[in-house]
Amino acid sequence: MASESETLNPSARIMTFYPTMEEFRNFSRYIAYIESQGAHRAGLAKVVPPKEWKPRASYDDIDDLVIPAPIQQLVTGQSGLFTQYNIQKKAMTVREFRKIANSDKYCTPRYSEFEELERKYWKNLTFNPPIYGADVNGTLYEKHVDEWNIGRLRTILDLVEKESGITIEGVNTPYLYFGMWKTSFAWHTEDMDLYSINYLHFGEPKSWYSVPPEHGKRLERLAKGFFPGSAQSCEAFLRHKMTLISPLMLKKYGIPFDKVTQEAGEFMITFPYGYHAGFNHGFNCAESTNFATRRWIEYGKQAVLCSCRKDMVKISMDVFVRKFQPERYKLWKAGKDNTVIDHTLPTPEAAEFLKESELPPRAGNEEECPEEDMEGVEDGEEGDLKTSLAKHRIGTKRHRVCLEIPQEVSQSELFPKEDLSSEQYEMTECPAALAPVRPTHSSVRQVEDGLTFPDYSDSTEVKFEELKNVKLEEEDEEEEQAAAALDLSVNPASVGGRLVFSGSKKKSSSSLGSGSSRDSISSDSETSEPLSCRAQGQTGVLTVHSYAKGDGRVTVGEPCTRKKGSAARSFSERELAEVADEYMFSLEENKKSKGRRQPLSKLPRHHPLVLQECVSDDETSEQLTPEEEAEETEAWAKPLSQLWQNRPPNFEAEKEFNETMAQQAPHCAVCMIFQTYHQVEFGGFNQNCGNASDLAPQKQRTKPLIPEMCFTSTGCSTDINLSTPYLEEDGTSILVSCKKCSVRVHASCYGVPPAKASEDWMCSRCSANALEEDCCLCSLRGGALQRANDDRWVHVSCAVAILEARFVNIAERSPVDVSKIPLPRFKLKCIFCKKRRKRTAGCCVQCSHGRCPTAFHVSCAQAAGVMMQPDDWPFVVFITCFRHKIPNLERAKGALQSITAGQKVISKHKNGRFYQCEVVRLTTETFYEVNFDDGSFSDNLYPEDIVSQDCLQFGPPAEGEVVQVRWTDGQVYGAKFVASHPIQMYQVEFEDGSQLVVKRDDVYTLDEELPKRVKSRLSVASDMRFNEIFTEKEVKQEKKRQRVINSRYREDYIEPALYRAIME
């Protein structure tokens, strides 16, 4: 029968229907009809109502309707992959919204055909964020309209309200959406994979993209491949409605899709598990809600829900299974109802429209539920649920994650503009002869707000001006010390997709960056350097480009050469010309290749990795004295004492280190970079990681922690292969150990073919007998290395975490091209090893939070426990330094100290401030956890809150038992009992004699580090017998003394509010 159903709309194209008025009257029957025609296979269908039907006579009287929470949609990304962030704005009326939507800034651009408008949408998606009046509770239907009234569709979804008295806004109540040009809805399926209906009341059209339900898993795999960080945090992250993928990307990866434009006065129907996305052409108003048929029940039972937020919509399927699948109810409750969904089959209600041979198989004793029988839906067999005693309760359909961003921070600062078009960029060749211009203080402009890309959205070709009269002169040491220098800090912005320069004038002591003076260049055009994605075309040798504002200045990143220890030197005219030629040649090569991978090339002569070996005769080799060696006190660094690269090679120490790491989860030297993240976020490792000593070294299989995108991502290029050749079907990979150096890796992480995974396997370095070679990107030995440029070697983990490093052969994870790493990365100083080494070496990464300048080598950060986790494309790894660690996670990670009676602690007083107090006694209280019928939960109910039975006398209900809960608002709600939790409570007494009973989470010991929120409200009682200390409503805090800015640096001053917003 399935084969016959596949003949219905076999191409899974979006179908359009034109019902007559008679057909249009019965909504549920017409939905069954369009499914009998195969409309559900596309995941989306259009229905054009009869011309004589109108839901409302006029829309002239809605101007005063209030949009309570408009959202501004900020989009970041490039090359067809985007993330949408929603920022909540203040309430406005429809009149105000229309005025904004039709203004010159937000109005629809001119276009001749839809394809042109579609190109403009995807090209300008990240510019000029629009405002969306979404999720407005209400309807524009007139009360007398019964046909297709979105407020009362009378489908089986009404059972949710009839059985439990629960209404969920936007799910079984209508929502209004006021759109403008470029407002978007990201790729998603409906909550609980329900059907949805969308009617466009008036205004400009709305474009839709749809992926057939039978190909939905392929779209999910593609999204997880490009956004592994989001996928690890939440299995159903697409339900967050933040992911936009262009049709070109879908076509590129062979995912079937279709598109359609909805005009005013037309309906769109989405079907279960039908992924859809789209955008508005201009000012319009739409209304939508969800509904269900009997076919949806199986989808609802198997829907994968968002696990990271408790406020996501969740509907109990109990009532639906009992009513419509009674013979499968017990099996389903036991978790054994494993039905495979056939997306091609129409709903059972479509039987009357199908021939006998096309009828879908009936599931047992399912009975029809015609629309006219809905009033008596409660009257079922013996096992039917009783109607809840609870009154109506309003839930909320959580559509979008909104960010609160201070108004002081400009949007261009938070989300830099990036040109996403396919325009070609040409650079005129630099002249060989450059006239001298002496570096001065004014040749360097200070930039505190970050450099943004010039806006080239309206141009078809961009040419960089020829640099004239540019030269670097040699300066003696006195002149270098006298001149002001540019202190560069390079930060991979966590949202913007680029690195940001922030400059500061030279001070007596620099917190970051090289301690030497920098060279400066003057020119006719001011320049900056966007150091963004992997393989974008930079060789990291010389980078010259133009600011949006031209004021006649140029800065050039120079290679790290050394003069007398760590001092930098200037370029000669001939050297600069050679470097420029090499850079221009690399640009031409990259332009010809159009993103295709190129074989490893030799590093340029002035590359820092080349210069590191060119140590002058008067430079002594770096050695630590015995006194310095004995100063090691930090616990994380003690096991590494023999592994620093400034010490003599010690292969036995490396081997011992590798053996130790092999015994620790996740047992892979490459996956180790995500070790801290998994321990903190998931409370350790699952059983798949196991104990390495339990199984034979060559037989153990575990699941790698590193997503494939971390190896394949090339930043701005999306030409990547998301296949994993050495992974098993269950996602695990075999662990192999080198017989010589004992390093242990996953075959997939290191690129070991299954045929070579034997007990005699040797890593690449041992196979090449390069036992004294070290990683050129960090300062530690040990771990898994692969070959890089010029016979150098790099840690695979270092290559993964450094955005611009590139695996040439992705399957084999080698060789690694490090030539595209920008020069300023090599100038960063690692906060962990700068005290342990006399000179800077290797290449650092930085904290991903805002503009945090904290820098560290990948291997140092991993050893010190810095949290690194997979990030979303185009980034690879998201790094959180110790300064930005979440306090709650830090406190939860370590076991809380036990507290005894009589102990002095710090806790929150009833006046809202924290004081020192004494623990009087310890008690144990029992709290109940329940799941409410609307999907919400509570884990701190008192036994007396359960009103359906006397829990104080008879104890807690059985797990899964339906109970009635009296909430704090005095209403009674239906819920299911989950568990009872005995919690240790502490009765504390403050110095004023007042006592409180608090949980352990609300108590801090005197030797415990207090969170910032506690420190800010910490007070000490005075000696005045506490008069009015504990009773006053607000305790005034001592004001921080205002800092006076030196007039010399007044132009460099940042407003405190802006600084706090940036750092947050």
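Glycine is treated like the rest: Cβ placed from N, Cα and C.
If you look for the noted substitutions, you won't find them, since the model keeps the original residues.
Predicted, not measured: the structure shown is a model, and the values here were computed from it.
Annotation comment: Swiss-Prot describes Tyr132, Asn198, Lys206, Lys241 as 2-oxoglutarate binding site. All chains included, 23 other C-beta atoms sit within 10 angstroms of the C-beta of Asn198 (2-oxoglutarate binding site).
For the published mutagenesis Gly133 to Ala, Swiss-Prot gives the following note: Abolishes histone demethylase activity; when associated with A-138. For Gly133 (mutagenesis position), the number of other Cβ atoms no farther than 10 Å from its own Cβ, over all displayed protein chains, is 30.
According to Swiss-Prot, the experimentally introduced change Gly138 to Ala is described as follows: Abolishes histone demethylase activity; when associated with A-138. The Cβ of Gly138 (mutagenesis position) has 15 neighbouring Cβ atoms from other residues within 10 Å, across all protein chains displayed.
If you look up Swiss-Prot, you'll see 142-308 marked as domain 'JmjC', on the strength of sequence analysis.
The mutagenesis experiment Gly165 to Ala is recorded by Swiss-Prot, whose note states: Abolishes histone demethylase activity; when associated with A-165.
In Swiss-Prot, a published mutagenesis experiment is listed as His188 to Ala, annotated Abolishes histone demethylase activity without affecting ability to bind H4K20me2. Close to His188 (mutagenesis position) in the fold, though at least 6 residues off in sequence, lie Leu238, Arg239, Lys241, Tyr275, His276, Ala277, each with a CB less than 8 Å from its CB. Secondary structure at His188 (mutagenesis position), taken from DSSP and collapsed to helix, strand or coil, is strand.
What Swiss-Prot lists as Zn(2+) binding site is Cys234, His240, Cys306, Cys308. Within 10 Å of the Cβ of His240 (Zn(2+) binding site) there are 22 other Cβ atoms, across all protein chains.
Annotation of the published mutagenesis Lys471 to Arg in Swiss-Prot: Complete loss of SUMO modification by human herpes virus 8 protein K-bZIP/K8; the original residue is retained in the structure shown.
According to its DSSP assignment, Asp945 (mutagenesis position) is helical. Annotation for Asp945 (mutagenesis position): spatial neighbours Tyr928, Val965, Arg966, Trp967, criterion Cβ-Cβ under 8 Å with sequence separation of six or more. Swiss-Prot gives this note for the published mutagenesis Asp945 to Ala: Impairs binding to H3K4me3.
What Swiss-Prot lists as domain 'Tudor 2' is 955-1011.
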#### Entry: Spatial neighbour of Lys206 (2-oxoglutarate binding site) that is closest, considering only the recorded positions Gly133, Gly138, Cys306 and their CA atoms
Gly133
### Query
At the level of the C-alpha atoms, what whole-angstrom distance separates His240 (Zn(2+) binding site) and Tyr132 (2-oxoglutarate binding site)?
16
### Summary
Counting other CB atoms within 10 Å of each candidate's CB, the least crowded of the binding-site residues Lys206, Lys241 is Lys241
#### Entry: For the Zn(2+) site built from Cys234, His240, Cys306, Cys308, further residues of that chain with CB within 8 A of the site's CB center
Ser230, Ser233, Glu235, Ala236, Phe237, Arg239, Ser307, Arg309, Met312
### Query
Whose Cβ lies within 8 Å of the mean position of the Cβ atoms of Tyr132, Asn198, Lys206, Lys241, the 2-oxoglutarate site, other than those residues?
Ala134, Tyr177, Gly179, Thr183, Ser184, Phe185, Gly278, Asn280, Ala286, Ser288
### Task
Specify the nearest of the recorded positions Gly138, Cys234, Cys306, Cys308 to Asn198 (2-oxoglutarate binding site), where nearness means the distance between Cα atoms.
Gly138
### Summary
Cys234 (Zn(2+) binding site) to Gly133 (mutagenesis position), Cα to Cα, whole Å, comes out at 27
### Query
Can you tell me how far the Cα of Gly133 (mutagenesis position) sits from the Cα of Cys308 (Zn(2+) binding site), in Å?
26
## Note on the structure
Between the two most distant Cα atoms of the 2-oxoglutarate-binding residues Tyr132, Asn198, Lys206, Lys241, the distance in Å is 17
